[in-house]
Amino acid sequence: MSDSLDNEEKPPAPPLRMNSNNRDSSALNHSSKPLPMAPEEKNKKARLRSIFPGGGDKTNKKKEKERPEISLPSDFEHTIHVGFDAVTGEFTPDLYGSQMCPGKLPEGIPEQWARLLQTSNITKLEQKKNPQAVLDVLKFYDSKETVNNQKYMSFTSGDKSAHGYIAAHQSNTKTASEPPLAPPVSEEEDEEEEEEEDDNEPPPVIAPRPEHTKSIYTRSVVESIASPAAPNKEDIPPSAENANSTTLYRNTDRQRKKSKMTDEEILEKLRSIVSVGDPKKKYTRFEKIGQGASGTVYTALDIATGQEVAIKQMNLQQQPKKELIINEILVMRENKNPNIVNYLDSYLVGDELWVVMEYLAGGSLTDVVTETCMDEGQIAAVCRECLQALDFLHSNQVIHRDIKSDNILLGMDGSVKLTDFGFCAQITPEQSKRSTMVGTPYWMAPEVVTRKAYGPKVDIWSLGIMAIEMVEGEPPYLNENPLRALYLIATNGTPELQNPERLSAVFRDFLNRCLEMDVDRRGSAKELLQHPFLKLAKPLSSLTPLIIAAKEAIKNSSR
């Protein structure tokens, strides 16, 4: 009798999404992002010789002295003129544009772009309706900048809660202004560094969401696209912003304005940032929770305080842009907040950089979004915490640029924290807009997709898309080919909900404020913190049953 009473007093289990038990266990290898191909040993040695000309044997030194120095061509441009024939619905050579450049023949759309377009599922009608948007997304997809900004590091084993820690600290941060002590790395210089990367290896395509996070209604992409590695660096000049014609510039072998930092200079700079001492004497009970391409993530206990932390151990020799790690550490060190997974400490241990971060055992919000159903009060609570983090970052001139459920970590107490500053940008009042294309496509703001100058409100758009994730289990257009998804983001405006009638009027208004196409009318983090929807927020402890239910569902599906 008492047992039956106890059972009646227990609250009902949180509702699970229909897809939680229909997953292929093989999908639980969370390698959602493709890893770059390992460069050939010969290429590695050649690159090292180019960076450290003093190295090598005496014979090579003698040959180097005998060889005359010939400078690289500078400011070389390959201009491509693309027009659009409204009658045939085809992209054609732009005869007018070619006349503007004497001696150049009209070329039309590059062959690799034509191949991308054929497999993109963008219909002829859509191409005819907005050819400029098509060119914008083709330029993005073909851009090496996008390839170099992919988060290559994804863990292959261990606790899924490691996800946010493994993705963080990638050497792909771009900063518009440098924090103290950091070497100046301008946007243009960073792009030139990317051009020097080995072009022989094919770039990875934009990875769709892992199969286990898709709903039962999600169609797989019909055909994967192999993105050609074309060094496409210059933004479309204002004079060429025309719906029927655009001039695109391909720069090759541009002369470097400033040389890269040497390994010794990078180590010297890191020594001025990191703590002195042996971290093995400060932390104990190391437990591996994840493995990535350039490092390993462990949990450990701080001996003095008993605090559980996450420690990422990165082999510096395997980091493609070691100098940018400095910028990221400084940005994170200077921006601490209760709603951010905070940087705690760092150490140099031999050839490794150890970065110590807060540890949240609840895992990423993606687990909760894909495995359970959240109500509006719980969604409001998550949105409030994220907006508090964004308000703090934006007030400190930092744009996150990759807001999505994967980058929100949860504590078992329901705490909500923003992580992964691999794409973050620091801006100044003098340079309050940026125009680089970074982030994850399905969460991107339209102004980012179309390569316009943008500000902190790109994070607000992404937050709105993440709110849709919390309602529907996935972002809009996830079932589309990535290239077509970019086109739809650029042209459709605010995405439509599957069942808007199920949402309250105040929630729909909140989404509309986040997903406003007109950036000036889109709410800021500070403004949205006053939105009536956030008054519906439940206590953060209401997220704990969802976190437990998500972990249980993942555990059961892996059996």
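Glycine too: its Cβ is placed from the backbone N, Cα and C atoms.
For the mutagenesis experiment R67 to C, the note given by Swiss-Prot reads: Decreases interaction of PAK3 with CDC42 but increases interaction with RAC1.
Marked as domain 'CRIB' by Swiss-Prot: 70-83.
Experimental mutagenesis is annotated in Swiss-Prot for H78 to L, with the remark: When expressed in hippocampal neurons, strongly decreases the number of dendritic spines; when associated with L-81 and R-312.
One mutagenesis experiment catalogued in Swiss-Prot, H81 to L, is accompanied by this note: When expressed in hippocampal neurons, strongly decreases the number of dendritic spines; when associated with L-78 and R-312.
The domain 'Protein kinase' (283-534) scores a mean pLDDT of 87 in the predicted structure. The domain 'Protein kinase' annotation in Swiss-Prot covers 283-534.
The ATP binding site annotation in Swiss-Prot covers I289, G290, Q291, G292, A293, S294, G295, T296, V297, K312. Neighbour density for Q291 (ATP binding site): within 10 A of its CB lie 16 other CB atoms from the protein chains shown.
Swiss-Prot lists K312 to R among its mutagenesis entries, and the accompanying note reads: When expressed in hippocampal neurons, decreases the number of dendritic spines. Strong decrease in the number of dendritic spines; when associated with L-78 and L-81. The secondary structure of K312 (mutagenesis position), as reduced to three states from DSSP, is extended strand.
Cβ neighbour count for K312 (mutagenesis position) (all protein chains, 10 Å cutoff from its Cβ): 24. Under mutagenesis, Swiss-Prot gives K312 to A with this note: Loss of kinase activity.
The Cβ neighbour count for D402 (active site, proton acceptor), using a 10 Å radius over every protein chain in view, is 25. DSSP assigns D402 (active site, proton acceptor) to coil in the three-state reduction, outside any helix or strand. What Swiss-Prot lists as active site, proton acceptor is D402, and the listing cites sequence analysis.
One mutagenesis experiment named in Swiss-Prot is T436 to E, and its note says When expressed in hippocampal neurons, increases the density of both spines and dendritic protrusions.
The two recorded residues, I289 (ATP binding site) and K312 (mutagenesis position), have Cα atoms 10 Å apart.
Its Cβ taken as reference, V297 (ATP binding site) is surrounded by 30 other Cβ atoms within 10 Å in the chains shown.
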